[in-house]
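**Student:** Here it is, the structure in full.
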Amino acid sequence: MFRRCAVKLNPYDVVVIGGGPGGYVASIKAAQLGMKTACVEKRGALGGTCLNVGCIPSKALLHATHVYHDAHANFARYGLMGGEGVTMDSAKMQQQKERAVKGLTGGVEYLFKKNKVTYYKGEGSFETAHSIRVNGLDGKQEMFETKKTIIATGSEPTELPFLPFDEKVVLSSTGALALPRVPKTMVVIGGGVIGLELGSVWARLGAKVTVVEFAPRCAPTLDEDVTNALVGALAKNEKMKFMTSTKVVGGTNNGDSVSLEVEGKNGKRETVTCEALLVSVGRRPFTGGLGLDKINVAKNERGFVKIGDHFETSIPDVYAIGDVVDKGPMLAHKAEDEGVACAEILAGKPGHVNYGVIPAVIYTMPEVASVGKSEEELKKEGVAYKVGKFPFNANSRAKAVSTEDGFVKVLVDKATDRILGVHIVCTTAGELIGEACLAMEYGASSEDVGRTCHAHPTMSEALKEACMALVAKTINF
């Protein structure tokens, strides 16, 4: 039973519902721009899926398991003997992951205090377009007025109707991050970012991992050259198995295992059994309990909140950003950019997000990073383009540290030389893609990048060389 609802009559300028990457950034920026701001988050910890059960914990496990796998597979060739004897303590690995998460969530809460953002721990919902009710985690209930509201409630994993998550053997990404032991066998349904990253984590630790993907290839939104290189590396280095053009038609949770019925493109069916099943078939917008129907906020047929060019919803003074909206990829950094831009717009300033220059990264080994158009997209759109490529086996730094897998691929407009897309496969692709984003944001040509001095020896020289290939010839290949 809740206590009587306390109503605060002094309205906030902005209330943000959701404290994930989009929500907490919007809250801080709004406060920095002089608006009285509150943020409502029901998780009890700021940072959303990304910080608590997504981007950050997965990167902690990816790093730890890479070091472990590298010790067993590669230390000897570096002249470091005994790597095969390195053992893994799963509990300590999980503890390190949790330390990273705790430190960062605490850091965001500190930033709220520093910027004078009022933080409500509880579930927020609309009473009216200008009244927000909070059911607090402490059992208290409050209601307050707001001039404007930003919906930033993010998304949640999509489950299979015949195999609901139990987070023991049928896992969402959350469960796959917290397994207490290494399963002997794991099947991953969905060969996208989450499936490939988390499948890789457990493959490195000894699980036999099979990825089942409905599309003809994994990560189908990425450039095909990139996908082929990544899948080849994962199959070779981590012994992952891939079943593409394959659909899941049924399955049974046996309590300690899962029996999965799959059908290939030839119509042949087979049963695959595994100790752990990771379901990563996408995410859906989280709007439950928000009261959007009460105030008639429009959503599309998939449940995403419809927004206009300035993040406005169908209801005046109600805005939305991040995974919950019907625009752009479902990525944390996209939500952050929207958070800044939306807050700026509410403060009467120009705010803008360039949806054509939002990078995507898969943090496997090697990593994959892309920004802009793929070659397949340019062909489909009928754009005349040129391709410049440079392999890392011709890069001095990659040679020196024995990380020669991969390449840089640059796509430019054939007439103007303007960069249209950059695709990278290498151990540090996620770090290198930033330069490509900056170049594209400012409308650079491949000649601009190719004639820019890069430090030697660095992996970044491969981007310079790929650009040089488009305007003259590469020097080192």
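Just so it is clear, glycine is given a Cβ too, placed from its N, Cα and C backbone atoms.
Original residues only: the substitutions mentioned are not part of this model.
According to Swiss-Prot, the protein has these features:
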ACT_SITE  H456  active site, proton acceptor
BINDING   41-50, K59, G124, 153-155, D323, 330-333  FAD binding site
BINDING   G190, G191, G192, V193, I194, G195, L196, E197, E213, V248, G282  NAD(+) binding site
VARIANT   V67 to L  In allele 1 and allele 2
VARIANT   F144 to L  In allele 1 and allele 2
VARIANT   K208 to E  In allele 1 and allele 2
VARIANT   D256 to G  In allele 1
VARIANT   K268 to R  In allele 2
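How buried are the listed features, and what sits near them?
**Tutor:** Taking the Cβ of H456 (active site, proton acceptor) as centre and 10 Å as the limit, one finds 10 other Cβ atoms among all the protein chains shown.
Annotation note: D323 (FAD binding site) sits in a helical segment as assigned by DSSP. Its Cβ taken as reference, D323 (FAD binding site) is surrounded by 28 other Cβ atoms within 10 Å in the chains shown.
When secondary structure is read from DSSP and collapsed to three states, I194 (NAD(+) binding site) falls in the helix class.
All protein chains considered, the CB of V67 (variant position) has 12 other CB atoms within 10 Å.
Counting Cβ atoms from all protein chains shown, F144 (variant position) has 22 others lying within 10 Å of its own Cβ.
Close to K208 (variant position) in the fold, though at least 6 residues off in sequence, lie K184, T185, M186, K239, K241, each with a CB less than 8 Å from its CB.
Here D256 (variant position) comes close to V169, E275: these same-chain residues lie at least six apart in sequence, with C-beta atoms under 8 angstroms from its C-beta. In three-state terms derived from DSSP, D256 (variant position) belongs to neither a helical nor a strand segment and is classed as coil.
In this view, K268 (variant position) is surrounded by 9 other Cβ atoms within 10 Å of its Cβ, with every protein chain counted.
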**Student:** Quick check on the binding-site residues: of I194, L196, whose CB has the lowest count of neighbouring CB atoms inside 10 Å?
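**Tutor:** Per-residue Cβ counts within 10 Å for the binding-site residues I194, L196 bottom out at I194.
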**Student:** Is C50 (FAD binding site) helix, strand or coil when read with DSSP?
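**Tutor:** The residue in question, C50 (FAD binding site), is helix (DSSP, three-state).
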**Student:** Give the residue from the binding-site residues G44, G47, G190, G192, G282 that has the most other Cβ atoms within 10 Å of its Cβ, counting over every protein chain displayed.
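**Tutor:** For the binding-site residues G44, G47, G190, G192, G282, the Cβ with the most other Cβ atoms within 10 Å is G47.
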**Student:** What Cα-Cα separation, expressed in whole Å, is found between C50 (FAD binding site) and I194 (NAD(+) binding site)?
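**Tutor:** Per the Cα atoms, C50 (FAD binding site) and I194 (NAD(+) binding site) stand 12 Å apart.
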**Student:** Could you tally the C-beta atoms, other than its own, that fall within 10 angstroms of the C-beta of T153 (FAD binding site)?
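**Tutor:** Counting Cβ neighbours of T153 (FAD binding site) within 10 Å gives 31.
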**Student:** My understanding is the cutoff is Cβ-Cβ under 8 Å with a sequence separation of 6 or more in the same chain; which residues meet that for E41 (FAD binding site)?
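**Tutor:** Spatial neighbours, sequence-distant, of E41 (FAD binding site): G18, G19, G23, G48, Y119, Y120, K121, G122.
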**Student:** Compare the Cα of T153 (FAD binding site) against each of the recorded positions V67, G192, I194, E213 and report the nearest.
**Tutor:** I194
**Student:** What whole-number Å value do you get for the CA-CA distance of G190 (NAD(+) binding site) and D323 (FAD binding site)?
**Tutor:** 19
